[in-house]
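K.L.:
Structure below; questions to follow.
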Amino acid sequence: MANSRTVLILCGDYMEDYEVMVPFQALQAFGITVHTVCPGKKAGDSCPTAVHDFCGHQTYFESRGHNFTLNATFDEVDLSKYDGLVIPGGRAPEYLALTASVVELVKEFSRSGKPIASICHGQLILAAADTVNGRKCTAYATVGPSLVAAGAKWVEPITPDVCVVDGSLITAATYEGHPEFIQLFVKALGGKITGANKRILFLCGDYMEDYEVKVPFQSLQALGCQVDAVCPEKKAGDRCPTAIHDFEGDQTYSEKPGHTFALTTNFDDLVSSSYDALVIPGGRAPEYLALNEHVLNIVKEFMNSEKPVASICHGQQILAAAGVLKGRKCTAYPAVKLNVVLGGGTWLEPDPIDRCFTDGNLVTGAAWPGHPEFVSQLMALLGIQVSF
């Protein structure tokens, strides 16, 4: 994309899983080049992430998230080549705020006046770099006293999706604020979003893959789309548990518990014809959703009306069960090849695993590493553009 942008994400061990991956993949989907670095690590190394979620206790709980692979080397970073900086939250900022090279990097970005977007506990690094003195900012509530001590004009996060802008500084309280957080960052980079007045429906289920619902969901929200999520036998406000599927050297993916995902609409009240596109996440949910006639009828309705349908990983099990793959070119997670072939689809090998394909109104992807292309191809079908 002509005149696009390049941004840097400052990573660390046990940064929050969503707070690194959602901006990382959303920004790439919008045509922005994104580099990720961690002090003491090189391109190809990985950082373990943390899942932070709420289950009724007085504070969040933590469990292991995905392994996040870095694509650049910290010691080789030339800050003059970057147009903006993103700082995820989680536990990583606690120790990164004590790392001199990290603090100096943030100071240099601040002096340049380039946009800095920091979320949740990431603002601890901003405080250590003396970049919040006299500036309005928010953060996860427990970070407030540190920011006040650093001279910030503290904005209380009344809701978890609060975002605050002060000049080139964008801050947010938690990953629930990602849609506005990312949209504000794109705007600060000089981006313009057009064609996003669309309504998108997500077909969800228990133990869908964590990234495969949250990344496209919040990416589309960040563009300005109205995005709804439904699940059979559940209502608005109910939650679906998710599964973290990762590649850790075994013969197949591993599974760990992920975040819980909040639904926005009652399944039984759904008027599917009011939506412009359908998204089907992968994970284990499609195995049982493919047995639900109401779900299959929704898929048939979208395909028969030639509205965009985007399905990833194991989501194509639902497409096969709905009988909509006959004569269509399609990829999926490799283990789903049998479903695709038996369903009459023409199998497209996902090599590499982040390959995505568009055949008419159908976008298919193999796994969550392909989200940037997956979301980008859906944007193309919907006529949504991000320009700089």
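The count begins at 1 with the first shown residue.
Any Cβ shown, glycine's included, is placed from N, Cα and C.
Substituted residues are absent from this model; it holds the original ones throughout.
Per Swiss-Prot, active site, nucleophile is recorded for Cys120 (among others). The feature active site is assigned by Swiss-Prot to His121, His314. Swiss-Prot lists 5-190 with the feature domain 'PfpI endopeptidase 1', giving sequence analysis as the kind of evidence. One entry in Swiss-Prot concerns the mutagenesis experiment Glu94 to Ala. Its note says: Reduces catalytic activity 10-fold. Almost abolishes catalytic activity; when associated with A-287. The mutagenesis experiment Cys120 to Ala is recorded by Swiss-Prot, whose note states: Reduces catalytic activity 2-fold. Abolishes catalytic activity; when associated with A-313. In Swiss-Prot, the entry for mutagenesis Glu212 to Ala states: Reduces catalytic activity 2-fold. Almost abolishes catalytic activity; when associated with A-19. The structure shown retains the original residue. Record note (Swiss-Prot) on the mutagenesis of Glu287 to Ala: Reduces catalytic activity 6-fold. Almost abolishes catalytic activity; when associated with A-94.
I would like each feature placed in context: is it buried or exposed, what are its neighbours, and how far apart are things?
P.N.:
Mapped onto three states, the DSSP output places Cys120 (mutagenesis position) in helix. With a 10 A radius on its CB, Cys120 (mutagenesis position) counts 29 other CB atoms from all the protein chains.
The Cβ of His121 (active site) lies under 8 Å from the Cβ of Glu16, Gly89, Gly90, Arg91, Ala92, Pro93, Glu94, Ala139, Tyr140, Val143, each of these being in the same chain and 6 or more residues away along the sequence.
Mapped onto three states, the DSSP output places His314 (active site) in helix.
Summed and averaged per residue, pLDDT over the domain 'PfpI endopeptidase 1' (5-190) gives 98.
Using a 10 Å Cβ-Cβ cutoff, Glu94 (mutagenesis position) registers 13 neighbours.
Of all Cβ atoms in the shown protein chains, 29 besides its own fall within 10 Å of the Cβ of Glu212 (mutagenesis position).
Around Glu287 (mutagenesis position), a 10 Å sphere centred on its CB holds 14 further CB atoms from the protein chains shown.
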K.L.:
Give me the Cα-Cα distance between Cys120 (mutagenesis position) and His314 (active site), rounded to a whole Å.
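P.N.:
Cα of Cys120 (mutagenesis position) to Cα of His314 (active site) measures 32 Å after rounding.
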K.L.:
Rounded to the nearest angstrom, how far is the Cα of His314 (active site) from the Cα of Glu287 (mutagenesis position)?
P.N.:
8
K.L.:
When you measure from the Cβ of His314 (active site), which residues in the chain that are at least 6 apart have a Cβ under 8 Å away?
P.N.:
Glu209, Gly282, Gly283, Arg284, Ala285, Pro286, Glu287, Ala332, Tyr333, Ala335, Val336
